[in-house]
Each structure stands twice: as structure tokens, then as C-alpha cells.
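Taken straight from Swiss-Prot:
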- 7-136: domain 'EamA 1' (DOMAIN)
- Tyr78 to Ala: Shows moderate effects on the transport activities of both threonine and methionine (MUTAGEN)
- His79 to Ala: Abolishes the transport activities for both threonine and methionine (MUTAGEN)
- Tyr82 to Ala: Enhances methionine transport and slightly reduces threonine transport (MUTAGEN)
- Trp101 to Ala: Exhibits decreased transport activity for threonine, but not for methionine (MUTAGEN)
- 151-281: domain 'EamA 2' (DOMAIN)
- Trp163 to Ala: Exhibits decreased transport activity for threonine, but not for methionine (MUTAGEN)
Amino acid sequence: MSRSSATLIGFTAILLWSTLALATSSTGAVPPFLLTALTFTIGGAVGIAAGLARGVGLSVLRQPWPVWVHGIGGLFGYHFFYFSALKLAPPAEAGLVAYLWPLLIVLFSAFLPGERLRPAHVAGALMGLAGTVVLLGARAGGFGFAPEYVPGYLAAAACAVIWSVYSVASRRFARVPTEVVAGFCLATAALSALCHILFEPSVWPVGSEWLAVVALGIGPVGIAFYTWDIGMKRGDVRLLGVLSYAAPVLSTLLLVVAGFAAPSGALAIACALIVGGAAVATLLARR
């Protein structure tokens, strides 16, 4: 598989993640850890079924413990700290801090062998971050980082660091088959179910809400993690980091099309910054 093909496959994860908000809005009052448990169970099943269809047996899950620490720590760790951040701090501020992960991916990629971090990559990532600031700030009517929410900000920062480290470190585990991600998903589902039992009331999906849960499990919480794994292991990590800032903008555009949000000047500015950042990272970095 070529580097450009792997990058394109990795970008499909970003496209799928942009549907998260719209799909999640159709799951009703299902609490976050229960929703995570349900969707990751489906996502894990999708991976196992796809592997078996290609002749890859369950023996592929026999991996050294560092592989499991990396995978479960990345998937479950990110979601645990993200949900904690949303409970401990206002969603806008928590979301902004959490969305430092694309920039961190770009910066951390400099530590990978054979990768060279160019100023254009950093500039593109900063433009993407600026677009996210404009978009999230407009939604919330501004930001107000208050001292009493420091635990929430720290939790959001933790999830940003965890996901960026997981993503970049995937290159270190390039020989581990992508099918192993199914095991990460199922382990994340089990730990999320435990957190649900300990911390949340049980509100199960009803009627058409199950369709949204299944769609999440197949797409943004299923296929996306497998394609992201391919992109991180074989694609352009720096470019995928910059392109990740497209997710919140595409997510908002989908909400506008579906009638859940209104178009705004902030959305247009965010689009311009993120598209411009991607262009800077793609074109100037080649010179």
C-alpha cells in the first residue's frame, strides 16, 4: 500500500468522525458510557467479522502486553477523560482543550523515524486550531476559563495527549495487524460498561434510537478506528493531523443541513482557516 493511499484511507476516519454529533443526537438520553459500551461492542464485532471474512482468525489477538496497553489506553483512556472533562468543565472550553490533539499529532510526529516536521505543517495545524477556536467560541458565545474548572481542563488536556500519543505511537506498532483494533474496541466496551454500572443511571435506547446506535458502531466508532490505524501506520501522520481539524467544521455543516444548526459567519471563517491550513500543510511542505 502506498503512503498516499494510506493517508486517504486515514482521512475517511475524519469524515466518519464528523458524523458523530448528528448520529449521537439521534440516540436520545442514553448516557455516554453506556453508549460507548454499545457502540464499541458493535465496532469490535465489525472488525472480527471482517477479519474472519478475509481468513484472519482470532489468533491475531495474541499480542504482547505493550500492544494492549497502547490500544486500550488510547481508545478507553481518551473517552474516559473526555467524558470526565465534560462533567467537570463547561463543554465549550473542555472541547477546545481536548481538540489540541491534532496539533499535538503534528508536533509529536517529529519524534518518528524518517519523519521531518516542517514549519508549514505547524502553521497549517495552528490555522486549523484557530478555525476550531472560532467555531466553538461562536457556539458558546465566547470562552471563560474559570479556576474552579481546572480539573475539567486537565481531564480535557489528558484526553488530547492520550489520543495524540496513541495515534503517533501506532507507527511504532506498524507490524501489528489492524485487525487487532477489534480487540481494543471490545476491551474498551467492557471497561465502559463497568464505568456505566458504577457512575451512570441506565437509560437504554428505544425504537429508532437503536438504529443510530448501530450506525455509530459501524461507522464513526467502528470502521473509523480501523482506517485511522492504517493511516497512522502507513500514511502521512503530519498531514492527517492537520486534516483532523476538518472534523468539527464538517460536523457543523452536517448539523446545518439536517436543520439542527444555523449557518453563520463563524462557520465560514472556520472553513476558510481549516481549508487554508490544509493547503499550507499540503502544498508548502512539499517545497
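Using the three backbone atoms N, Cα and C, a Cβ is placed for every residue, glycine included.
Applying an 8 A CB threshold to same-chain residues 6+ apart, the list for Trp163 (mutagenesis position) reads Gly74, Tyr78, Trp101. Over all protein chains present, the Cβ of Tyr78 (mutagenesis position) has 23 other Cβ atoms lying within 10 Å.
Trp101 (mutagenesis position): 23 other CB atoms within 10 A of its CB, across all protein chains.
In sequence order, Pro32, Thr36, Cys159, Thr188, Ser192 make up the list of same-chain residues 6 or more apart from His79 (mutagenesis position) whose Cβ falls under 8 Å from its Cβ. Long-range C-beta contacts of Tyr82 (mutagenesis position), restricted to its own chain and to partners at least six residues apart, with a cutoff below 8 Å, comprise Ala94, Ala98, Ala155, Ala156, Cys159.
With DSSP classes pooled into helix, strand and coil, the tally for the domain 'EamA 1' (7-136) is 103 helix, 0 strand, 27 coil.
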